[in-house]
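Novice: Per Swiss-Prot, the features are:
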type	residues	note
BINDING	Glu426, Asp500	Mg(2+) 1 binding site
BINDING	Asp500, Asp502	Mg(2+) 2 binding site
DOMAIN	420-535	domain 'Toprim'
VARIANT	Glu161 to Asp	In strain: JCM 6156 and PB4
VARIANT	Ser245 to Asn	In strain: JCM 6156 and PB4
VARIANT	Glu249 to Asp	In strain: JCM 6156
VARIANT	Ser297 to Asn	In strain: PB4
VARIANT	Tyr358 to Phe	In strain: PB4
VARIANT	Ser360 to Ala	In strain: JCM 6156 and PB4
Amino acid sequence: MSENQTYDSSSIKVLKGLDAVRKRPGMYIGDTDDGSGLHHMVFEVVDNSIDEALAGHCDDITVIIHTDESISVRDNGRGIPVDVHKEEGVSAAEVIMTVLHAGGKFDDNSYKVSGGLHGVGVSVVNALSEKLVLTVRRSGKIWEQTYVHGVPQAPMAVVGESETTGTHIHFKPSAETFKNIHFSWDILAKRIRELSFLNSGVGILLKDERSGKEEFFKYEGGLRAFVEYLNTNKTPVNSQVFHFSVQREDGVGVEVALQWNDSFNENLLCFTNNIPQRDGGTHLVGFRSSLTRSLNSYIEQEGLAKKNKVATTGDDAREGLTAIISVKVPDPKFSSQTKDKLVSSEVKTAVEQEMNKYFSDFLLENPNEAKAVVGKMIDAARAREAARKAREMTRRKGALDIAGLPGKLADCQEKDPALSELYLVEGDSAGGSAKQGRNRRTQAILPLKGKILNVEKARFDKMISSQEVGTLITALGCGIGREEYNIDKLRYHNIIIMTDADVDGSHIRTLLLTFFFRQLPELVERGYIYIAQPPLYKVKKGKQEQYIKDDEAMEEYMTQSALEDASLHLDESAPAVSGVQLESLVNEFRSVMKTLKRLSRLYPEELTEHFVYLPEVTLEQLGDHAVMQAWLAKLQERLNSSQKSGLAYNASLREDKERNVWLPEVEITSHGLASYITFNRDFFGSNDYRTVVNIGAKLSSLLGEGAYVQRGERRKAIVEFKEGLDWLMNETTKRHTIQRYKGLGEMNPDQLWETTMDPTVRRMLKVTIEDAIAADQIFNTLMGDAVEPRREFIESNALSVSNLDF
């Protein structure tokens, strides 16, 4: 960590104007509908912490996705300055949080290098959050300030003492701005992984309280380590990663790391000033041209082209190549605001010159590595030639087929790809039902016999010789491979994988996804691939049958059924509560149960279910020992009354001296093993806790002496609302036969249309790639040649399996 220089309110330069942010958020943060703007909110805050790391003052960052879809970002940097800003008359922290383009990066002495995508600052995050809490640890004190929709609720105030320093920002994006507030683990992990590789030595912990998942990202070795990570579970062709880093006199910094592996796909990542370029740009063009030139020059010098009687191309050179190009440019030019493509012309020359120099030297100084790489390149050229011949054979056979389409394909009448659907169906029997049940105008059916080839393990020439793969390629019409592929010739823009809900169905679906991910990734990127979602249950009641789509719908159906002819009597003499009134109470109670289930990764339901019946604890009351002691006694009483065999609960108070509060802690002893659960201040301040106690208070106050539920002639005396609902659910379950549905072949054509193929009622999952690096690794681990990584994956994830079908 570097020594502290003067970093106070005088370092904060102000460029005013925040009014437009809420009116046109897309200009500042990206699309507010598709999730990109939502995730960029997190990246803006994380980038501030990375800037502290680049300045040498921070090496530990924590990002938490909370159960209510709020986000916390905490670092151990210097802490945002809290002294009064001379120009603005409020704390410097408040200036940073409320004024657009205010911050230390506009003062060259505070940050020499800074990241960030749009360069708008954390003030935009504040403006677009329904609530944001800023906590700063600095100069031995803890400072805190709360904002609602970007407006400070009170001045910055001291709330405790601390021996550490750093900044903690906890924000909840505004539902008024963002269409869908759901954070994707994959999108956040992808960016955080990149940042940890690009900033060696910085540790970033990503935690997801919704699922209990967490991952710590910290890598020494920069881009070299990044390439090694990308090639995990793959066999390298050149044993050592080629790497160079140079700072040129023209101000452009160039760093490249690369290594070939035994796969058949190229994986090139480009960055400018830590920002990824999805569409490449001038740095990629310079890299590709110099790579091909250097390798072809080496082949010519060694006389390998004549010896092997083959002509190599740039595509052959990049088969199985993993490479990262990172440039540092003082004033980069991009094709758009999202910076997906670099257009600075001077960067092409810089990358080309440095790559020519260093890579040519590498080939000459490492003859064994060079021969292995060139050997792979020549093999790729041979395979390309073999694939061309195989394609010609396929075309000759196809010429005999009048339509040029596979015989098994039942095509649709529609010729507009945007309106056409292709169902890839498992097996001929389900294919027959689908053909009879479909809408012939827009829906085409292609039955796939058996399991298609695993393309992860097969060379290109072998793959296109496979009958099932060949049939699929012909049906799609867009071709495959660099020479043949043309997305404009794709015959269907809706390709739907429809397989059974068993192990074989899952395997076939995985093989098809592997094929699309490896060979036709643009179809996935454009959102053309879908997975059909047939119903999960068939429910019989008497002679009536009904298909139900999933567990949530099943719970809804059974609840509705349980409430038929049911009534709740609040005491012995009270009139019955039934119909819409009872349904409303049940829905409120179910919403509480869902909240508790969501929280169960952090706090066991066996504890939190009692909070429904306990008085509310406010944040102020946490500081009152007597109040907390009385509340704790009630909790302990309930825990004792519900104690199960082999379990023991012991509740106590733990003092948090930093915040001057008393926190409930429960010791759970299960068969002699003790674990501890502490309910922290954030829990009692959360919306989830308030929802639980508010609805709990409402339901508890309803029931009096002699309360009971009744259904028909049967009745059950109850003390708590949950008792009554459980009894009604058990009663209705007895009257239903529930079958978990697995095979498409179990449905007749009409049922298949009504449940799975009718566009007005069907459910489908769109296949997307949010983290291409993680997707590459998972496909390689599960579908590749190496057995050991696959076994490790299965062993480490075995306990997470919720539905194992033998």
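Using the three backbone atoms N, Cα and C, a Cβ is placed for every residue, glycine included.
Any idea what these are sitting next to in the structure?
Specialist: Mapped onto three states, the DSSP output places Asp500 (Mg(2+) 1 binding site) in coil.
The 10 Å shell around the Cβ of Asp500 (Mg(2+) 1 binding site) contains 22 further Cβ atoms across the protein chains shown.
Per-residue pLDDT, averaged along the domain 'Toprim' (420-535), amounts to 84 for this model.
In the three-state DSSP scheme, Glu161 (variant position) is classed as strand. Around Glu161 (variant position), taking its Cβ as the centre, 13 other Cβ atoms fall within 10 Å, counting all chains.
Annotation note: Ser245 (variant position) sits in a strand segment as assigned by DSSP.
Annotation note: Ser297 (variant position) sits in a helical segment as assigned by DSSP. The local packing around Ser297 (variant position), expressed as other Cβ atoms within 10 Å of its Cβ over all shown chains, amounts to 13.
Mapped onto three states, the DSSP output places Tyr358 (variant position) in helix. Cβ neighbour count for Tyr358 (variant position) (all protein chains, 10 Å cutoff from its Cβ): 18.
Ser360 (variant position): 16 other CB atoms within 10 A of its CB, across all protein chains.
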Novice: Counting other Cβ atoms within 10 Å of each Cβ, which of the binding-site residues Glu426, Asp502 scores lowest?
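Specialist: If we count Cβ atoms within 10 Å for the binding-site residues Glu426, Asp502, the smallest count is at Asp502.
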Novice: Nearest by CA distance to Glu426 (Mg(2+) 1 binding site): which of the recorded positions is it, out of Glu161, Ser245, Ser297, Ser360, Asp502?
Specialist: Asp502
Novice: Taking the Cα of Ser297 (variant position) as the centre, which of the recorded positions listed as Glu249, Tyr358, Ser360, Asp500, Asp502 lie within 10 Å of it?
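Specialist: Among Glu249, Tyr358, Ser360, Asp500, Asp502, the ones whose Cα sits within 10 Å of that of Ser297 (variant position) are Ser360.
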Novice: Compared by Cα position, which of the recorded positions Glu161, Ser245, Glu249, Asp500, Asp502 is the closest one to Tyr358 (variant position)?
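Specialist: Ranked by Cα distance from Tyr358 (variant position), first place goes to Ser245.
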Novice: For the variant positions Ser245, Glu249, work out the Cβ neighbour count at 10 Å and name the residue with the minimum.
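Specialist: Among the variant positions Ser245, Glu249, the lowest count of other Cβ atoms within 10 Å belongs to Glu249.
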Novice: Can you give me the Cα-Cα distance between Ser245 (variant position) and Asp502 (Mg(2+) 2 binding site) in Å, rounded to a whole number?
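Specialist: Roughly 51 Å, rounded to the nearest whole number.
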Novice: Closest to Ser360 (variant position): which of the recorded positions Glu161, Glu249, Asp500, Asp502, going by Cα position?
Specialist: Glu249
